[in-house]
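Structure first, then comments.
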Amino acid sequence: MGSTSTPDSSTNRLQDKVAIITGGAGGIGETTAKLFVRYGAKVVIADIADDHGQKVCNNIGSPDVISFVHCDVTKDEDVRNLVDTTIAKHGKLDIMFGNVGVLSTTPYSILEAGNEDFKRVMDINVYGAFLVAKHAARVMIPAKKGSIVFTASISSFTAGEGVSHVYTATKHAVLGLTTSLCTELGEYGIRVNCVSPYIVASPLLTDVFGVDSSRVEELAHQAANLKGTLLRAEDVADAVAYLAGDESKYVSGLNLVIDGGYTRTNPAFPTALKHGLA
């Protein structure tokens, strides 16, 4: 899986596929939409940011190739409409990329974390993923095929000080949902996987913390295990395209970790050792 900036001989790897991308009005979703269209897919992006979503579509391609549908993933009727609109327009659904996710906006400490904020993040990150999968499965089961991909996080199987408890809990839940759905839907030829990226300087982070993308990348690089390069939205999009397409036709239940080995290391140990020997 090379960078999307590198010429790829498999430019038609998603030819004639129909994909829905939730959270498609920016960040990883927008980048993935661009890549999917480049690879020959018909794409419907969904978001609550109508102006941004329509602008993304206008910038990428014509309405017959990419279109926008307003969708709040916490509302069953919105997700149902999203899938039904896609079927009406394109006749099928091959790929569902459940990419919506939000961060907590309250303090890290369990004593200070907001109750309503916890419910909000859980609702969007987990219930939203559930609804997206439910309505994708509704049309994929009769077709006996399909690929569902979720955006998880390295927080789906790790935890760290400063990363909110609710965000960590929701991403663990997304990984659990991936595994559980894989178990049920395999019978119908439907694959279910997720991607777990390290830090990406997306609007999700820059907007919440009020810093620009270069500062996020600087901090991410300082903490990273793999030096000399940065993880960008294009790299995550490459991973999603792999899981969405036929190249991964026998891959299901996978949590594809994109972290440069970060979660395979224990940065606290060498730091403590250095201080101890100083």
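Glycine residues also receive a Cβ, built from the backbone N, Cα and C atoms like all the rest.
If you look up Swiss-Prot, you'll see GLY23, GLY24, ALA25, GLY26, GLY27, ILE28, ASP47, VAL73, ASN99, LYS171, VAL200 marked as NAD(+) binding site. The Cβ of ASP47 (NAD(+) binding site) has 26 other Cβ atoms within 10 Å, all protein chains considered.
Annotation comment: Swiss-Prot describes SER104, SER164 as substrate binding site, evidence class experimental evidence. In this structure, SER164 (substrate binding site) belongs to neither helix nor strand by DSSP; it is coil. All protein chains shown were included, and the count of other CB atoms within 10 Å of the CB of SER164 (substrate binding site) stands at 22.
The Cβ of SER153 (mutagenesis position) lies under 8 Å from the Cβ of GLY101, TYR167, LYS171, SER196, PRO197, each of which sits 6+ residues away along the same chain. SER153 (mutagenesis position) falls within neither a helix nor a strand when secondary structure is assigned with DSSP, and so counts as coil. One entry in Swiss-Prot concerns the mutagenesis experiment SER153 to Ala. Its note says: Strongly reduces enzyme activity.
According to Swiss-Prot, the mutagenesis experiment TYR167 to Ala carries the following note: Abolishes enzyme activity.
Packing around TYR167 (mutagenesis position) is summarised by its Cβ count: 21 other Cβ atoms lie within 10 angstroms of its Cβ, all protein chains included. Residues or ranges marked as active site, proton donor/acceptor in Swiss-Prot: TYR167.
Quoted from Swiss-Prot, the note on the mutagenesis of LYS171 to Ala is: Abolishes enzyme activity. Of all Cβ atoms in the protein chains displayed, 26 besides its own lie within 10 Å of the Cβ of LYS171 (mutagenesis position).
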Other CB atoms, at most 10 A from the CB of SER104 (substrate binding site): 20
Residues satisfying Cβ distance under 8 Å from VAL200 (NAD(+) binding site), sequence separation of at least 6: GLY27, ILE28, LEU231, ARG232, ALA233, VAL236
Separation of alpha carbons, SER164 (substrate binding site) and GLY23 (NAD(+) binding site) (Å): 21
